[in-house]
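Quick look at what Swiss-Prot annotates:
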type    : residues : note
VARIANT : A24 to T : In strain: Isolate AoAz2
DOMAIN  : 25-114   : domain 'Ig-like C1-type'
Amino acid sequence: MARFVVVALLVLLSLSGLEAIQRAPKIQVYSRHPAENGKPNFLNCYVSGFHPSDIEVDLLKNGKKIEKVEHSDLSFSKDWSFYLLYYTEFTPNEKDEYACRVSHVTLSTPKTVKWDRNM
């Protein structure tokens, strides 16, 4: 009887993990300092509140992937959702556009958020 109860509990526990909650990422794009044309700065893309942890994040300049990008370690919040910070050095000017593109299982297509120099 005890063996049956243990097996039943193991089956229930394994089935409960099949329906893990998926959460779409929140994406925030901002510069470390207020933007000034010609003055070096850092472009940040903070991605938070997502689950599961598998995610792809790219910083873009004029729609093209920036290669020299660093990021924080993957971390999780009290609610077990994940967050990351991607960042790179850049020098803003009038003509270049910057953005952050995120791909995640909760998104049917990658989501791109543009940097607003006035934020």
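Yeah, the Cβs are placed from backbone N, Cα and C, and that goes for glycine too.
Owing to the predicted nature of the structure, the values given are computational and were not obtained by experimental measurement.
Each residue in the domain 'Ig-like C1-type' (25-114) has a pLDDT score, and their mean in this model is 96. In the structure as shown, the Cβ atom of A24 (variant position) sits within 10 Å of 14 other Cβ atoms. Broken down with DSSP, the domain 'Ig-like C1-type' (25-114) shows 0 helix, 50 strand, 40 coil.
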